[in-house]
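According to Swiss-Prot, the natural variant A67 to P carries this note: In Z(S)29. Among the sequence features in Swiss-Prot, the natural variant F195 to L is noted as follows: In strain: ZZ30. Among the natural variants in Swiss-Prot, E350 to D has the note: In strain: Z(H)1. The residue drawn here is the original one. In Swiss-Prot, the entry for natural variant S437 to P states: In strain: IS4 and IS5. The structure shown retains the original residue. For V544 to I, Swiss-Prot lists a natural variant annotated as follows: In strain: Z(S)24 and Z(S)49. Under natural variants, Swiss-Prot gives K606 to T with this note: In strain: 3CPA126. For the naturally occurring variant M607 to V, Swiss-Prot gives the following note: In strain: Z(S)30A.
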Amino acid sequence: MPAIGIDLGTTYSCVGVYQHGKVEIIANDQGNRTTPSYVAFTDSERLIGDPAKNQVAMNPRNTVFDAKRLIGRKYDDPKIAEDMKHWPFKVVSDGGKPKIGVEYKGESKRFAPEEISSMVLTKMKETAEAYLGESITDAVITVPAYFNDSQRQATKDAGHIAGLNVLRIINEPTAAALAYGLDKNLKGERNVLIFDLGGGTFDVSILTIDEGSLFEVRSTAGDTHLGGEDFDNRLVTHLAEEFKRKYKKDLRSNPRALRRLRTAAERAKRTLSSSTEATIEIDALFEGQDFYTKVSRARFEELCADLFRNTLQPVEKALNDAKMDKGQIHDIVLVGGSTRIPKVQSLLQEFFHGKNLNLSINPDEAVAYGAAVQAAILSGDQSGKIQDVLLVDVAPLSLGIETAGGVMTKLIERNCRIPCKQTKTFSTYSDNQPGVSIQVYEGERAMTKDNNALGTFDLSGIPPAPRGVPQIEVTFDLDANGILNVSAKEMSTGKAKNITIKNDKGRLSQAEIDRMVNEAEKYADEDEKHRQRITSRNALESYVFNVKQSVEQAPAGKLDEADKNSVLDKCNETIRWLDSNTTAEKEEFDHKMEELTRHCSPIMTKMHQQGAGAAGGPGANCGQQAGGFGGYSGPTVEEVD
């Protein structure tokens, strides 16, 4: 059973598998190699991926996207407050954690970001299973290099809810470097800078790749809240203000109008990567008012100028941390859809004094490609060029504990190789202190109040002694997923305590995960029932219209009038029933099918026997579903702006 690699993106996700010595990026059921990270809830079903994004203008409040911008964060995070201005769906606080509120099948539901991400992961898993023809459980999932401990844990939980055994959480730029290194057959030692600007996150990593097989991350930097969506937001704000100026109407109060404007803005942004001007035309955008306008590339660049410039700060930081200067970088590799923006490319090129950028790998697929390679390695694949690959990654943030006066004492410095283990000895702060509280933080600031709290535990039972005498050994053990275990031991008694940092404030409990796993299975069953219902309905519709057409077009004398009327009456009665029972259950459609077949089959057989020898009419074979007549064998598709 192969293991798959999943790039779980903010706006789009992608899945790949390594087999027969190469990576296959797997297309979904719509034939697309990337799948929108969208989940929609309607009064009858749940949609994931392309179908969800396609109906977003009709159902903006119940179509959820950007779960990656919520995952592992607290509700009061200022970044979430900023995003909520742009989201049409509702985000509420549930014990300090963000939850997404939607209407599903007439009921109000609340979903954790992990659940929404797990639904996208389930879709990617099903895409791979359909292609490979077998069930899949093992996967490598990628995260931005700058994701913190709680965001990594939450992503792992999402995989678990989706029924995946997460072999490893790996960093997106590292995965992209793997794709680049293996694809290009690099010789010698090369310093490679990966510039990864996606839909919602931004990472820079510098790696040394030796002979295309040893991948050593030297440093990493980034912004987990910068990407294509932020550029869309600037354009949407600009267009909404232009609409207000022209027509004295503010469309921002209307979620549907705002969504149609966002879709048009996203399309214009893409156009501006290859043209210097984009035209926006939206009919009846708000209160019947059409909206036609043009946006030039120069105007778009001006709107996003500060955001584009902000991409260079992490590049400088990564270079400083790797102790390299610009001239030591051999290759600059662009990853992520937003690196197609010409201004982003030209700023980066100027920063590196005109050095050519490497555009040779597919920016949308490189991360999934690398994840698929890592999945194959971790599941023991020894084939071809991956057998010698060794990947050495680093910790994105410093980790430490709070000591007297709220000082952050670091045990693991950022950019240290992982897995890694560090031990330091501490002591008590006051005489006869019976216990110590170990408070764990991550971040770069000198005081813990400015850093991110990960968790706390108490070590009690310290024998009475003057301050500074007891020896308490604290060990930080950072595993290959970038997830932290902390232990503390009092040396005189040998008393020890340890925790895996689970960031209990922001993280799901085991009970919640178990509940979500069960719910995910229930939703999958409901989706399957819905699919079966639609199939049965389509079969009945197809059969009834075929029979009706056959009878109506039967040559004179082939069928007596009484039989003809009997069949037509039964068909029309069934069509009326279909129209008034659109939400009937599968069993009801099957029952109607049986009833109709029983009634029509003998008459149709008689008609065919009478016509035997002559050229047969349009044959609706008795009692069988006639394939794909008209548009009735599948769902009807409507285009939405």
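Heads up, the Cβ atoms here are built off N, Cα and C, so glycines get one too.
At each noted site, the model still has the original residue.
Worth saying up front: this structure is predicted, and the values here are computed from it rather than measured.
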Of the variant positions listed as F195, V544, K606, M607, the one whose CA lies nearest the CA of E350 (variant position):
F195
At the Cα level, what's the spacing in Å between K606 (variant position) and A67 (variant position), rounded?
60
Other than its own, how many Cβ atoms are within 10 Å of the Cβ belonging to F195 (variant position)?
27
So if I draw a 10 Å sphere around the Cβ of A67 (variant position), how many other Cβ atoms end up inside it?
27
Could you check which of the variant positions (A67, F195, S437, V544) sits closest to M607 (variant position), going Cα to Cα?
V544
Residue, out of the variant positions E350, S437, M607, whose Cβ gathers the largest set of other Cβ atoms within 10 Å:
M607
Where E350 (variant position) sits in the secondary structure, as DSSP reduces it to three classes:
helix
Could you check which of the variant positions A67, F195, S437 is the closest Cα neighbour of V544 (variant position)?
A67
Between A67 (variant position) and F195 (variant position), how far is it from one CA atom to the other, in Å?
23
Do me a favour and check the Cα-Cα span between S437 (variant position) and F195 (variant position); whole Å is fine.
40
Where does V544 (variant position) sit in the DSSP three-state scheme?
helix
Of these variant positions, V544, K606, which scores lowest on Cβ atoms within 10 Å?
K606
